[in-house]
Amino acid sequence: MASNNDSIKKTLFVVIALSLVCSIIVSAAAVGLRDKQKENAALDKQSKILQVAGIEAKGSKQIVELFNKSIEPRLVDFNTGDFVEGDAANYDQRKAAKEASESIKLTAEQDKAKIQRRANVGVVYLVKDGDKTSKVILPVHGNGLWSMMYAFVAVETDGNTVSGLTYYEQGETPGLGGEVENPAWRAQWVGKKLFDENHKPAIKIVKGGAPQGSEHGVDGLSGATLTSNGVQNTFDFWLGDMGFGPFLTKVRDGGLN
């Protein structure tokens, strides 16, 4: 009888030990996978920023090298448009927007982009050419038909002229609203003026196509009116006083160099 009890105890010990070992292995693998996913996400973000800046990079090593050499993240106070101190490289604006102490809840009138909350501080990316800043990259986002759409827009140091646009995260309908990622559509933005002569937001997404030579007009997305409206609303918000408007005013007045 004692022999049977010993056998059962040994079996239970082996089962428990194996379970513990397996759980440790699974936990370690999950942590490793999560870290790898974060690393890949950061690398993809750097790649998109370089792309919109017009800097070609091939392979992860070159992406990191060129990003560190050519891009300077800075924090901006949305209320004043001033640079503020802080760890811009690791700042999570999405997370900050969810924290009541680090953000504001937008009123229905303010919330043109339908983002609900806006962080108090935003991150911008300065494209460096030696000691000089050649462009500034703004992260913008707004609601489309099916998804929140995230983009980077590169602006010349006049604070007005677009030099590039890339949508890097969106869930719109492929072939319709998803065409925000189409290189041909994005190319239309280059050279467009964000503001009119009175420094008011002026970019317009035009259903049926923008007039030839329009300074402010971009063709609407065919068959995707609501996504096009989402793009319009995104820029209306982020170019305004609640977004990067105060910062771009300072850029226009020579605040970068």
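Each residue, glycine too, has its Cβ placed from N, Cα and C.
Annotation for H216 (mutagenesis position): same-chain Cβ neighbours under 8 Å, separated by at least 6 residues, are K192, K193, L194, D196, A202, I203, K204. According to Swiss-Prot, the mutagenesis experiment H216 to L carries the following note: Decrease in FMN binding.
According to Swiss-Prot, the mutagenesis experiment T225 to L carries the annotation: Loss of FMN binding. Within the same chain, residues at least 6 positions away in sequence whose Cβ sits under 8 Å from that of T225 (mutagenesis position) are K207.
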